[in-house]
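Here's the structure, in structure tokens; my notes come after.
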Amino acid sequence: MSRKQLALFEPTLVVQALKEAVKKLNPQAQWRNPVMFIVWIGSLLTTCISIAMASGAMPGNALFSAAISGWLWITVLFANFAEALAEGRSKAQANSLKGVKKTAFARKLREPKYGAAADKVPADQLRKGDIVLVEAGDIIPCDGEVIEGGASVDESAITGESAPVIRESGGDFASVTGGTRILSDWLVIECSVNPGETFLDRMIAMVEGAQRRKTPNEIALTILLIALTIVFLLATATLWPFSAWGGNAVSVTVLVALLVCLIPTTIGGLLSAIGVAGMSRMLGANVIATSGRAVEAAGDVDVLLLDKTGTITLGNRQASEFIPAQGVDEKTLADAAQLASLADETPEGRSIVILAKQRFNLRERDVQSLHATFVPFTAQSRMSGINIDNRMIRKGSVDAIRRHVEANGGHFPTDVDQKVDQVARQGATPLVVVEGSRVLGVIALKDIVKGGIKERFAQLRKMGIKTVMITGDNRLTAAAIAAEAGVDDFLAEATPEAKLALIRQYQAEGRLVAMTGDGTNDAPALAQADVAVAMNSGTQAAKEAGNMVDLDSNPTKLIEVVHIGKQMLMTRGSLTTFSIANDVAKYFAIIPAAFAATYPQLNALNIMCLHSPDSAILSAVIFNALIIVFLIPLALKGVSYKPLTASAMLRRNLWIYGLGGLLVPFIGIKVIDLLLTVCGLV
């Protein structure tokens, strides 16, 4: 659920944007946009000419020249207004985040445990590694990891989602964000950042976008626009000697008007606004992008790597069955599985403990009282377990346990292989339990594929995007779930190294890869991916490696991220097509008007039957300014997007924005010409 959306033309934002538009008239600000800088120079030049004409220092129609000059300044102001309005919307979103930051005190613990003595210190003095206690009603003072306890947390100030979430030590839900509120119970938190480096601080800095850099495609388009501007500038400059040689030299004011109408001012004036609005729309989806480059890359993505758990399935795998090996009692298997899971804080581990209680009334035992050593799960070993007395119990993936058994001189039973295959073919995940070198049996973990996910993958396939499911399950389980979900491919028994290798393989083929992640083990792959969406509930390492953060911690959001990225690219392309098509119509308005006196044959091009040369030129300049304002909503909201193939989208946009770009100026210029004539202004 997103926070409240701003109205497109919020009155306070419009007023502020108008002020900023005037401030941006300074040369330093204009220089950043070469196309509009040419318009700015033309405005300055025609203003000087108008003043000279009015004072009698130059011959000519001072009123006409002043009208042209005024509308050129308005053109620059409208372009500035579009950019300022987009920036203002982003800053307003940043200000809403700043409201989350509150001056508060924290209870800094002297020892890293609940009940230890605490000192009351200002929250902004907490450093990385400090341990704090937060209880019901408290604001979490820093970003960190829960090391003890569990609590219900209200994260609506950050995510906009009203439903509270559970944060607890261990597992995937241990990360907390400063500025959120504890609703119940208590947490002991280890701060993971220093002051000024919190997630909220980085969010605000990213959203404000003060250092927004142009993306590669934006730079390429700017170079194209500069090239077109130079071509039209040279062409316009050569027209004066031609007209002078014909005996009726065209005025500098008319030449400036011609140049401004021919260069791509529409897209030139809206280009920055489109980029800023793309990042703003991403925030509207509760995704923070670190740069416009990340948003743009999302639009070019053609491979999606999707974690099975939480993205394709509901992500709440639960132990559903104990399947003992031949010669092993089911209760013996359940007892060993529970012992191996006593210190396992993952949902799967806890479900194993609960299932053993339910089936055989095996009460949970304390690891410390048993004088046992817990062996945590790692991405490399893909096992966890416990060492107690002379017993060494492990649970983990089939391959990991097989290697463990063989390394200890044992043999992996064929009947267990059959049981593993049976569980996997049912779409469940098999975990194998072993004591020493003796395999005790299999635990079945069951998950459910999300409703409607198959249809979404079909849409992505239609857009030319390949979907790849990433899972730690064995190949049989992965194949069953992949077939049910409708993904194009899958990577089974995935390790961090395998994910990284797969991304590099696709990139070597010239593809752009997007993925999501939330764990420290995802960080290398997130850093390598072109679009890397880290979950807000994930670890600090994952957030730092990604170039986007999903505040809702919803892995399925990756599909929406791609949608927004493609919409931004389509908006830029559509308005570029519209802008260039505009020039053709303006050519038919100004060229006959400017040169008909010198070359009467050009009257044949006056297909719009405009009233007079002056009205034709002024109408084209007015239209050139007004079209920027009319297109601001489209630049900010983005063009309508549908999941189509690239060729189908190109045809659609050429018809709508190419043909529209030709017809709209003909109609608009003719209407303005009629109004000027009826009102006696020309």
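If you go along the chain as it appears here, the first residue is 1 and each next one adds 1.
Placement of Cβ uses the backbone N, Cα and C atoms for every residue, glycine included.
Under its mutagenesis annotations, Swiss-Prot gives Asp300 to Glu or Asn the following note: Does not affect formation of the phosphorylated intermediate. Within the same chain, residues at least 6 positions away in sequence whose Cβ sits under 8 Å from that of Asp300 (mutagenesis position) are Leu512, Asp530, Gly565, Leu569.
Asp307 to Glu, Asn or Gln appears in Swiss-Prot as a mutagenesis experiment; the accompanying note says: Unable to form a phosphorylated intermediate and lacks ATPase activity. For Asp307 (mutagenesis position), the same-chain residues lying six or more positions away in sequence with a CB closer than 8 A to its CB are Met469, Ile470, Thr471, Thr516, Gly517, Pro555.
DSSP classifies Asp307 (mutagenesis position) as strand under the three-state reduction. For Asp307, the entry in Swiss-Prot reads active site, 4-aspartylphosphate intermediate, with the evidence type experimental evidence.
DSSP assigns Ser384 (mutagenesis position) to a strand. Around Ser384 (mutagenesis position), the C-beta neighbours below 8 angstroms that are at least 6 residues distant in the chain are Ala340, Ser341, Asp344, Gly349, Phe374, Val375, Pro376, Phe377, Arg394, Lys395, Gly396. If you look up Swiss-Prot, you'll see Asp344, Glu348, Phe377, Thr378, Ala379, Gln380, Ser381, Arg382, Met383, Ser384, Lys395 marked as ATP binding site, on the strength of experimental evidence.
One entry in Swiss-Prot concerns the mutagenesis experiment Phe377 to Tyr. Its note says: Slight decrease in ATPase activity. Under the three-state DSSP scheme, Phe377 (mutagenesis position) falls in the coil class.
Under mutagenesis, Swiss-Prot gives Phe377 to Ala with this note: Loss of ATPase activity. All protein chains shown were included, and the count of other CB atoms within 10 Å of the CB of Phe377 (mutagenesis position) stands at 17.
Under its mutagenesis entries, Swiss-Prot includes Ser384 to Ala or Thr with the note: Decrease in ATPase activity.
Looking at Swiss-Prot, you'll find the mutagenesis Lys395 to Ala noted as follows: Strong decrease in ATPase activity.
Quoted from Swiss-Prot, the note attached to the mutagenesis of Asp399 to Ala states: Decrease in ATPase activity. Around Asp399 (mutagenesis position), taking its Cβ as the centre, 15 other Cβ atoms fall within 10 Å, counting all chains. Secondary structure from DSSP puts Asp399 (mutagenesis position) in a helix.
According to DSSP, Asp522 (Mg(2+) binding site) sits within a helical segment. Long-range C-beta contacts of Asp522 (Mg(2+) binding site), restricted to its own chain and to partners at least six residues apart, with a cutoff below 8 Å, comprise Pro496, Lys499, Met515, Ala534, Gly538, Ala542, Ala545. What Swiss-Prot records for Asp518, Asp522 is Mg(2+) binding site.
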Same-chain residues at least 6 apart in sequence whose Cβ lies under 8 Å from Ser381 (ATP binding site): Gly396, Ala400
In three-state DSSP terms, the structure that Asp300 (mutagenesis position) belongs to: helix
Sequence-distant neighbours of Met383 (ATP binding site) in its chain (C-beta under 8 A, six or more apart): Val375, Phe377, Arg394, Lys395, Gly396, Ser397, Ala400, Ile401, His404
Asp518 (Mg(2+) binding site), number of other Cβ atoms within 10 Å: 25
Mapped DSSP class for Asp344 (ATP binding site), helix or strand or coil: coil
